[in-house]
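Engineer: The active site, proton donor annotation in Swiss-Prot covers HIS172. The active site, proton acceptor feature in Swiss-Prot is assigned to GLU305. Positions annotated as substrate binding site by Swiss-Prot: ARG77, ASP243. Looking at Swiss-Prot, you'll find the natural variant VAL42 to Ile noted as follows: In strain: RM 7004. Annotation of the natural variant ASP46 to Gly in Swiss-Prot: In strain: RM 7004; the original residue is retained in the structure shown. Annotation of the natural variant ASP58 to Glu in Swiss-Prot: In strain: RM 7004; the original residue is retained in the structure shown.
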Amino acid sequence: MLEQTTFNAPDGAPYQLITLQNENGMRVQFMDWGATWLSCKVPVNDTLREVLLGCKVDNYPTHQSYLGASVGRYANRIANAQFELNGELIKLSSNQGKHQLHGGEGFDKRRWNIQECGENFVCFSLHSVDGDQGFPGNVDVSVTYTLTGDNSVKIEYAGMCDKDTALNLTNHTYFNLENAEQGSDVREHTLRLNADFYLPVDNEGIPNSPLKHVVNTSFDFRIAKPIKQDFLQGDQQATKGYDHSFIVNKAWQKPCVLLTSPTGDLSLEVRTSQAALQVYTGNYLAGTPTRNGELYADFSGIALETQCLPDTPNHPEWQNYGGIQKAGGRYYQWTEFKFK
C-alpha cells in the first residue's frame with residue numbers, strides 16, 4: 001500500500017510511505033526519504049509487536065540517530081575525512097569533528113525514487129553525482145526491501161559507478177525485540193555472534209589497532225550471552241559500550257547474529273553477504289524522539305549494521321573485505337533479517 005503524508009519533507013513534497021504485509025500478518029513500512037525502514041510489526045502470541053525504534057515521520061530529517069535509514073555513500077567513519085585513491089588525495093566533507101560519518105550529508109538525508117513496488121517488495125533508487133560530499137564518480141544505487149512469507153525482511157543493495165570510489169551501504173535500523181515503542185534496556189537481550197575477530201577503535205570511533213581475536217575479551221559472543229554480561233569492559237570503555245565491527249564467519253551460510261528478547265519469546269537471525277557487522281548498543285541514543293513524542297534513553301535499541309570495516313579507504317590491508325568499488329563494476333550486497 002502506497003500513501004503520502006499531508007505535510008511536506010524539507011524538499012517541499014510529501015513523504016511517500018509504503019506498507020507491506022504477509023499472510024502471517026507481519027507488517028513493515030518504508031519511506032522514500034532516506035529509503036528508511038520505518039516500522040516492523042511481528043506476530044508474537046497473537047498480537048503484533050513493534051520491534052524497530054522509530055519517531056514521527058516529520059522528525060526523521062532532523063534527528064541524529066539514523067533510525068532505520070539507508071546509509072551511504074560510505075557507512076561508518078573515514079578518518080580525517082580523507083583517503084588516497086589511485087595516487088590522489090580525496091578530501092571529503094566532515095560531519096563528526098574532523099572525520100566523516102555515514103557519508104557526511106549522505107544518502108539518509110535524500111529523497112529516493114520509488115523505482116518499483118509490488119505486493120511484497122519495494123525498490124528505491126538514488127543518483128549521487130561526481131563530487132558528492134567529496135567522493136569521486138557518479139554513482140547509481142538501489143535498495144530493495146522484500147517481505148517474505150517466513151517473516152523475513154531481505155535488503156538488497158546494488159550500485160554502479162563511473163570512477164573508482166569508496167562505496168559501503170548499510171541500513172541503520174535499531175532493534176528492540178521487547179519494547180521498541182518506549183525503548184526498554186536492550187542490554188537485557190541475549191546476543192550470539194558468529195564472529196572470531198573484532199576491530200578496536202579510539203574514543204572517536206576510528207580504528208587504532210589491527211583486528212583482534214575475541215577470545216578472553218568482552219567481545220566474545222560465540223556462545224550466546226546477555227549483552228549486559230561483560231558490558232563496558234576492555235575496549236568498550238572508549239566508546240561507552242559496544243560500537244565495533246566484527247568479521248563474520250561465512251555469514252551467508254548460517255546466521256551471523258542471533259538476538260533474543262529477555263523472555264525468549266522472539267528472536268532475530270541475521271544472514272548477510274557482507275564481510276563485517278557493526279554492533280552498536282545505542283550508547284548515545286538519549287534524546288532521540290520516539291513515535292509517541294517522548295524520548296529514548298541510551299541503550300534503548302541495538303543496531304546490527306552489515307557492512308565492510310570502518311575507515312577501509314585508509315587501510316589497504318582491509319580492502320579485500322570491500323569498501324572500494326571499481327569503475328564499471330557492479331556493487332551488490334544483501335542482508336536478511338528473520339524473526340522467529
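Heads up, the Cβ atoms here are built off N, Cα and C, so glycines get one too.
Modelled residues match the original; the substitutions are not represented.
Can you tell me where each of these features sits in this structure?
Structural biologist: According to its DSSP assignment, HIS172 (active site, proton donor) is coil. HIS172 (active site, proton donor): 22 other CB atoms within 10 A of its CB, across all protein chains.
For the recorded site, GLU305 (active site, proton acceptor), the DSSP three-state label reads strand. Annotation for GLU305 (active site, proton acceptor): spatial neighbours VAL71, ALA75, ASN76, THR170, ASN171, HIS172, LEU277, GLN278, VAL279, TYR280, criterion Cβ-Cβ under 8 Å with sequence separation of six or more.
ARG77 (substrate binding site) falls within a strand when secondary structure is assigned with DSSP.
Applying an 8 A CB threshold to same-chain residues 6+ apart, the list for VAL42 (variant position) reads MET26, LEU48, ARG49, VAL51, ASN151, LEU266, PHE339.
In this view, ASP46 (variant position) is surrounded by 6 other Cβ atoms within 10 Å of its Cβ, with every protein chain counted.
Around the Cβ of ASP58 (variant position), the same chain contributes THR5, PHE7, each under 8 angstroms and 6 or more positions distant in sequence.
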Engineer: Under a three-state reading of DSSP, tell me whether ASP243 (substrate binding site) is helix, strand or coil.
Structural biologist: strand
Engineer: Non-local Cβ contacts of ASP243 (substrate binding site) (under 8 Å, 6 or more apart, same chain)?
Structural biologist: VAL201, GLY205, GLN278, VAL279, TYR280, THR281, ASN283
